[in-house]
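Right, one structure below, let's go through it.
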Amino acid sequence: MEDHQHVPIDIQTSKLLDWLVDRRHCSLKWQSLVLTIREKINAAIQDMPESEEIAQLLSGSYIHYFHCLRILDLLKGTEASTKNIFGRYSSQRMKDWQEIIALYEKDNTYLVELSSLLVRNVNYEIPSLKKQIAKCQQLQQEYSRKEEECQAGAAEMREQFYHSCKQYGITGENVRGELLALVKDLPSQLAEIGAAAQQSLGEAIDVYQASVGFVCESPTEQVLPMLRFVQKRGNSTVYEWRTGTEPSVVERPHLEELPEQVAEDAIDWGDFGVEAVSEGTDSGISAEAAGIDWGIFPESDSKDPGGDGIDWGDDAVALQITVLEAGTQAPEGVARGPDALTLLEYTETRNQFLDELMELEIFLAQRAVELSEEADVLSVSQFQLAPAILQGQTKEKMVTMVSVLEDLIGKLTSLQLQHLFMILASPRYVDRVTEFLQQKLKQSQLLALKKELMVQKQQEALEEQAALEPKLDLLLEKTKELQKLIEADISKRYSGRPVNLMGTSL
């Protein structure tokens with residue numbers, strides 16, 4: 001019997017309510033009685049004496065049977081004056097709480113209510129709070145990862161921006177203005193390249209000319225005409241190259257529309273609506289221009305259908321070039337349009353200049369390879385009758401000439417000059433380059449803003465976690481108290497046998 005007295009009673013928490021009902025400790029219809037008790041408690045707490053402990057019991061916690069017992073004990077002190085000679089209280093407060101306790105003790109309703117609270121806390125409330133805290137921690141890790149990604153992405157885009165600016169030869173402080181300034185400096189850069197070619201290509205051209213004349217037996221045939229011309233006269237005008245005479249007047253094309261467009265586009269009204277405003281501006285200008293043309297020249301369309309002077313395109317320079325190409329009828333000695341450009345500015349002559357440079361480079365590189373190999377009998381006998389300029393060449397001289405040519409080709413084909421040539425040909429290219437570079441900078445700024453947003457969200461998740469953790473600790477504490485009260489109450493019903501509520505994981 002004594003051994004049986006110490007055998008513990010293990011009850012699975014999830015089945016605690018069924019266990020109490022099956023063993024007739026509680027009524028099957030306990031929920032309706034609990035609703036009646038809750039209504040009476042809500043009515044009773046409206047009229048309570050001033051007491052700090054009572055205020056703590058009534059603030060923010062679910063009032064159950066044991067709270068009611070403590071409230072009744074406190075009321076015995078505050079309502080002592082209402083006690084009659086029979087030991088009963090005439091105070092309505094005491095009567096209300098005594099009735100509540102009596103209803104609780106009927107069919108052990110208090111025990112099943114406490115068990116219901118325990119099951120709800122264990123199965124729902126505590127897991128829900130833990131899940132919310134875990135979600136906050138997960139969000140903090142995710143926001144921290146995104147913060148690092150945004151920081152790295154912003155730095156990468158900013159680095160790409162400055163790297164691209166370096167390729168264009170600008171600092172990036174004022175992209176449009178710096179590009180236009182480079183275009184203004186383009187003639188001086190090309191003049192330097194022309195001067196370098198004029199000083200360094202003489203011997204290389206003579207070697208190539210002598211080799212062609214000796215091998216092909218046609219000494220009168222002139223090779224590399226463009227290089228010869230630049231070597232003699234430098235980066236002169238297309239007019240001088242075409243006619244052989246220096247022009248008396250040079251009327252260079254004026255790109256006046258370019259600064260005006262820059263000044264107009266420099267007005268930034270924000271990140272939205274820019275395209276619509278610019279399109280409306282273009283349409284207004286075109287319509288106005290059309291109205292002016294029709295008013296001044298009412299018969300232009302009928303008299304000259306082929307010479308349409310109205311340019312409906314987006315590129316003002318295209319109109320100017322079209323007119324200048326008809327400048328072959330300019331007075332003698334006057335260079336206009338493409339004729340007024342230098343050889344390295346005009347696309348056709350610049351391409352010819354590059355082609356001849358590459359032709360000369362390939363020849364000299366091959367000749368350097370031939371001179372580096374051991375001379376055979378055929379080679380020696382072949383060049384015995386060659387001109388002195390060919391016999392006096394060495395591998396070192398060939399390599400030096402090749403390096404000079406490579407330097408000239410590298411300067412003309414550099415990315416910076418290629419962009420400047422495109423800007424010179426089309427002012428709209430400035431807009432595209434500016435937009436391309438500014439887009440990288442905007443992406444960097446957006447990523448930086450996103451990083452700040454991730455920091456803010458991470459802080460919000462941290463604050464939410466800090467607010468949930470005390471709630472969880474308090475709920476765990478209350479649930480442990482409920483567990484102890486239930487175990488003690490059931491133990492009394494079984495002669496003090498130990499009771500263990502299993503599956504709480506508190």
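Here the Cβ of each residue, glycine as well, is placed from N, Cα and C on the backbone.
No substitution from the list is modelled in this structure, which keeps its original residues.
The Cβ of Glu217 (mutagenesis position) has no same-chain neighbour under 8 Å that is 6 or more residues away in sequence. The note that Swiss-Prot attaches to the published mutagenesis Glu217 to Ala is: Abolished interaction with UFL1; when associated with A-355, A-359, A-373 and A-432.
The annotation that Swiss-Prot gives for the mutagenesis experiment Trp269 to Ala reads: Abolished interaction with ATG8 family proteins; when associated with A-294 and A-312.
For the published mutagenesis Trp294 to Ala, Swiss-Prot gives the following note: Abolished interaction with ATG8 family proteins; when associated with A-269 and A-312.
Record note (Swiss-Prot), mutagenesis Asp355 to Ala: Abolished interaction with UFL1; when associated with A-355, A-359, A-373 and A-432. The unchanged residue is displayed. A helical conformation is recorded for Asp355 (mutagenesis position) in the three-state DSSP classification.
Within the same chain, residues at least six positions away from Glu359 (mutagenesis position) with a Cβ under 8 Å of its Cβ are Leu224. Under mutagenesis, Swiss-Prot gives Glu359 to Ala with this note: Abolished interaction with UFL1; when associated with A-217, A-355, A-373 and A-432.
Within 10 Å of the C-beta atom of Glu373 (mutagenesis position) sit 9 other C-beta atoms, taking all shown protein chains into account. While the structure shown retains the original residue, Swiss-Prot records the mutagenesis experiment Glu373 to Ala with this note: Abolished interaction with UFL1; when associated with A-217, A-355, A-359 and A-432.
On its own chain, Arg432 (mutagenesis position) has no residue at least 6 apart in sequence with a Cβ closer than 8 Å to its own Cβ. Arg432 (mutagenesis position) carries a helical DSSP state (H, G or I). According to Swiss-Prot, the mutagenesis experiment Arg432 to Ala carries the following note: Abolished interaction with UFL1; when associated with A-217, A-355, A-359 and A-373.
Counting Cβ atoms from all protein chains shown, Asp355 (mutagenesis position) has 13 others lying within 10 Å of its own Cβ. Secondary structure at Glu217 (mutagenesis position), taken from DSSP and collapsed to helix, strand or coil, is coil.
According to its DSSP assignment, Glu373 (mutagenesis position) is coil.
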